[in-house]
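Going by Swiss-Prot, these are the annotated features:
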{"type": "MUTAGEN", "residues": "CYS131 to Ser", "note": "No effect on activity"}
{"type": "MUTAGEN", "residues": "CYS145 to Ser", "note": "Loss of activity"}
{"type": "MUTAGEN", "residues": "HIS245 to Arg", "note": "Total loss of activity; when associated with R-248. Total loss of activity; when associated with R-248; R-291 and R-297"}
{"type": "MUTAGEN", "residues": "HIS248 to Ala", "note": "40% loss of activity. 55% loss of activity; when associated with A-245. Total loss of activity; when associated with A-245; A-291 and R-297"}
{"type": "MUTAGEN", "residues": "HIS291 to Arg", "note": "55% loss of activity; when associated with R-297. Total loss of activity; when associated with R-245; R-248 and R-297"}
{"type": "MUTAGEN", "residues": "HIS297 to Arg", "note": "55% loss of activity; when associated with R-291. Total loss of activity; when associated with R-245; R-248 and R-291. Total loss of activity; when associated with A-245; A-248 and A-291"}
Amino acid sequence: MALVARSICVSYDEIAGICNNVSHRNFKKWVQWKNPFLFQDDARRNIRFNDRKLSCTKFIGASEKLQHSKSPKSGLISCGWEVNSSKVVSNAVIPKKWNLLKLKVVEVTAIVACTFFVMSSAQAVDALKTCTCLLKECRIELAKCIANPSCAANVACLQTCNNRPDETECQIKCGDLFANKVVDEFNECAVSRKKCVPQKSDVGEFPVPDPSVLVKSFNMADFNGKWFISSGLNPTFDAFDCQLHEFHLEDGKLVGNLSWRIKTPDGGFFTRTAVQKFAQDPSQPGMLYNHDNAYLHYQDDWYILSSKIENQPDDYVFVYYRGRNDAWDGYGGAFLYTRSATVPENIVPELNRAAQSVGKDFNKFIRTDNTCGPEPPLVERLEKTVEEGERTIIKEVEQLEGEIEGDLEKVGKTEMTLFQRLLEGFQELQKDEEYFLKELNKEERELLEDLKMEAGEVEKLFGRALPIRKLR
């Protein structure tokens, strides 16, 4: 997917008291939440907040230092950013009540052009083609995406996927977290309609199985009712919690009302739903096709490797699948439908044989959690995030200890003791916790309500900050 960055304009009304009342670290988190594209090592950006009561300058680079400075008092907001420390891409002075969306639409060209400064040279050619196409063919969709918090967060999330071995899977997880109508519209233009983003080719990981390994008969009417996915092969598509699917026949097709949960980083979740329709191959009962879909023109082909439907607790349907869409040709996986929420152990030998018929090992499948319990209380989610922060601090201390032992003479009297570092780390963590809990009912809650962001979206942007409940 294409990556974008944006210039930042923040009004005094939005950040009243922030610069004067919070630490560098907390202010950085607040700005990063509002503007996730800021924190790039390869770029230096300048934001100025000018008003009668507030004056602060933020320079963000490798050191990420916050400085406060005095400036002439005015009723205007001056905003801009620089790339490579010298070339000014965008700089504008606008009235305080200016509609920011209008400004962003005007600056779309500069926004996408800035992508090149944060992308590796190996990606430059493809990035040039993609950005040129987006500027020419998807200007409106791109502008809407930048102006939408969820879509902008999705783009920020996609940046973390660059050059990873699991880049495509990472991108899909970003889509799971931040999917909404604006994201869909952007993808439809960039991927399907104008094909600005090249399709990922089939690498043969999920080949079409031999017809001889499929079931010889399958009555779709027997598939009526509720089924759990209790085990899945592909962690990207198959291993979500609380996968409860309900099927019925309609006009000769099998219609599935699907639901599943997406975990948020703090241990919470939100629920996704979808409706899919399958037609049975007239000559191969064990093959079901889900084609003719508008979104990304996706097509999923199901191959039923084994099944037993006898109105018993251990009923099951074992499905291997492969698919294609405008973004990816040849994705696939396998999953087990069961009437029970967990895998009946007595059917495992049958599942092992069926998985081996397509070159897979059922022992490597992931058992899903279908208890479908309530969301953990806020206290537990806070504790989980704090524990993760503590583990990170301890890891950093251990790394420091190794460096000190390896070069003790050079460190001399200037290094801090490990216990001092550990104590300061915990104190900083405690300050962050107290601040976010204290401010949850003030500025941050008001901002969240205005943006209508979900807890998972906010947590993704805050990184290691404390989790926040979903706001309805």
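Glycine residues also receive a Cβ, built from the backbone N, Cα and C atoms like all the rest.
Just so you know, the substitutions we noted aren't modelled in this structure.
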For the C-alpha pair, I'd like the distance in angstrom between HIS297 (mutagenesis position) and HIS245 (mutagenesis position), rounded off.
22
Which whole-number value in Å describes the distance between the Cα atoms of HIS248 (mutagenesis position) and HIS291 (mutagenesis position)?
18
Based on Cα distances to HIS291 (mutagenesis position), point out the closest of the mutagenesis positions CYS131, CYS145, HIS245.
HIS245
If one looks at the chain holding HIS245 (mutagenesis position), which residues at least 6 apart in sequence have a CB under 8 angstroms from its CB?
LYS226, TRP227, PHE228, ILE229, GLY256, ASN257, LEU258, SER259, TYR337
